[in-house]
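What Swiss-Prot annotates here:
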ACT_SITE  Cys2  active site, for GATase activity
DOMAIN    2-191  domain 'Glutamine amidotransferase type-2'
DOMAIN    213-536  domain 'Asparagine synthetase'
BINDING   Leu256, Ile288, Ser363, Gly364  ATP binding site
MUTAGEN   Leu414 to Phe  In ts11; temperature-sensitive. Blocked in the G1 phase of the cell cycle at the non-permissive temperature (39.5 degrees Celsius). Heat labile
Amino acid sequence: MCGIWALFGSDDCLSVQCLSAMKIAHRGPDAFRFENVNGYTNCCFGFHRLAVVDPLFGMQPIRVKKYPYLWLCYNGEIYNHKALQQRFEFEYQTNVDGEIILHLYDKGGIEQTICMLDGVFAFILLDTANKKVFLGRDTYGVRPLFKAMTEDGFLAVCSEAKGLVSLKHSTTPFLKVEPFLPGHYEVLDLKPNGKVASVEMVKYHHCRDEPLHALYDSVEKLFPGFELETVKSNLRILFDNAVRKRLMTDRRIVCLLSGGLDSSLVASSLLKQLKEAQVQYPLQTFAIGMEDSPDLLAARKVANYIGSEHHEVLFNSEEGIQALDEVIFSLETYDITTVRASVGMYLISKYIRKNTDSVVIFSGEGSDELTQGYIYFHKAPSPEKAEEESERLLKELYLFDVLRADRTTAAHGLELRVPFLDHRFSSYYLSLPPEMRVPKNGIEKHLLRETFEDSNLLPKEILWRPKEAFSDGITSVKNSWFKILQDYVEHQVDDAMMATAAQKFPFNTPKTKEGYFYRQIFEHHYPGRADWLTHYWMPKWINATDPSARTLTHYKSAAKA
């Protein structure tokens, strides 16, 4: 995890513009660099480094002697870089995984390059010989990327929007900043004056398609067919591989553990993989919650079962409320459920940064969207409709859960790794017949639970524990986090303010006082940028007025049972 930033065709003083790049310094606390592009005085790169691999030669932009005309700034991890290096006999100058991008591009061009990358990434690649600029982002947008571009060809790119909003340009006083779409790459022409012109935007991968890099994967051969035992075996193989490949780091690895199915599977598998790799340190797991939190109790059971070195982080309602301003600033969104869920993750990341030397964190993000884990999937009218909704959620991860996971950890200089969003694992899961993936017997993620039932990775009570949203599980059922927040904002937003909400906020008008309160904070930090959130996250197929699972009939029934 790092912070990348670049300008092309700036007509303002670069030393002034570069101040904007310092707004993402939290993403790379170990080192930073600004570098002008040779022959283009109005083009430059900025890089904030979190040293995870190759501490000696890992600074960026990456340039190697063999390709003096190529400049690369990237944020991410390319897990198959060694396999590709060996397959094509590339001669590396560094041990940095991103160097593979330069070699692949020289060999086969940008499309083949990006399709061959197994990992999470956002990059800016400059080819001064052919006068081209390329931007690219991974399939699910696990690594963030934003851009601003004017009609006269000024281009600015950054890992977070906050690094672009204060940039100046003579023809456009208010730069439109927007997220770069996941699963896409863009080709731009570089003009002699340093400005650019977009040539094409290409969608290179659909989440259901097996990625091209699967041809060079180290995964053992999968069994054909959709018999249940065959599918379960294949899923176990792919999940183990997804965790194993993410061990790539020179820094200590830890794991977030809520006690829910997803993070518990990741933690247990991770501990197994670390032992097999003969890693010498014990796995640390971290859980957060208020007193009487069901997550703390469940996480404690998992930690005892797998034998991790477990840490519990307690917080109270006042600490959570006080963090809201920092959280919304870090998130760059005002989505209600995202803000709620981010507070706990922000606070536990802060604790890890302050109290440990670890920077690489594993987590269970992406599973709910992939495996139909949200409780409202019980109301899906058909398996086909559930499949459509699952794919929609995956496509929008970069606006919600992936955004939350990245910003709350990156705010404290940490790097998150998410095995459930592995290309091979997710594409295989989505290739299964729709009826195999729906909730069964009143239990969501039934297939995933069945898959690991005989693996001894988890206690049965955890494997079959009902879904609990992270923002709900950190507090007790009697005093839910969403209720604490709503009670607080009741005294911050009055009825008169709500009556004029549509006039004050005509786009994505908040319908609740909680939503109004978050929007106020967002507008304070990012005035006029409400379009970064296209819509609020809400459950489907039910008449929900609040995104919390604890407001749903299914949850209430389960809680009473």
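Glycine is no exception: its Cβ is also placed from the backbone N, Cα and C atoms.
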Nearest of the recorded positions (Cys2, Leu256, Ile288, Ser363, Gly364) to Leu414 (mutagenesis position) - Cα to Cα: Cys2
Rounded Cα separation (Å) that holds between the residue listed as 'active site, for GATase activity' and Ser363 (ATP binding site): 18
Pairwise C-alpha maximum, in angstrom, for the residues (Leu256, Ile288, Ser363, Gly364) that bind ATP according to the record: 15
Cβ atoms near Leu256 (ATP binding site) (within 10 Å, other residues, all chains): 26
Structural state of Ser363 (ATP binding site), classified by DSSP into three states: coil
Neighbourhood of Ile288 (ATP binding site) by C-beta distance under 8 A, where only residues 6 or more apart in the same chain count: Asp295, Leu296, Glu312, Val313, Leu314, Phe315, Gly344, Met345, Leu347, Ile348, Tyr351, Ile474
Neighbouring C-beta atoms (10 Å sphere around the C-beta of Ser363 (ATP binding site)): 24
Sparsest-packed of the listed recorded positions (Cys2, Leu414) - C-beta count within 10 angstroms: Leu414
Overall pLDDT for the domain 'Glutamine amidotransferase type-2' (2-191), taken as the rounded mean: 95
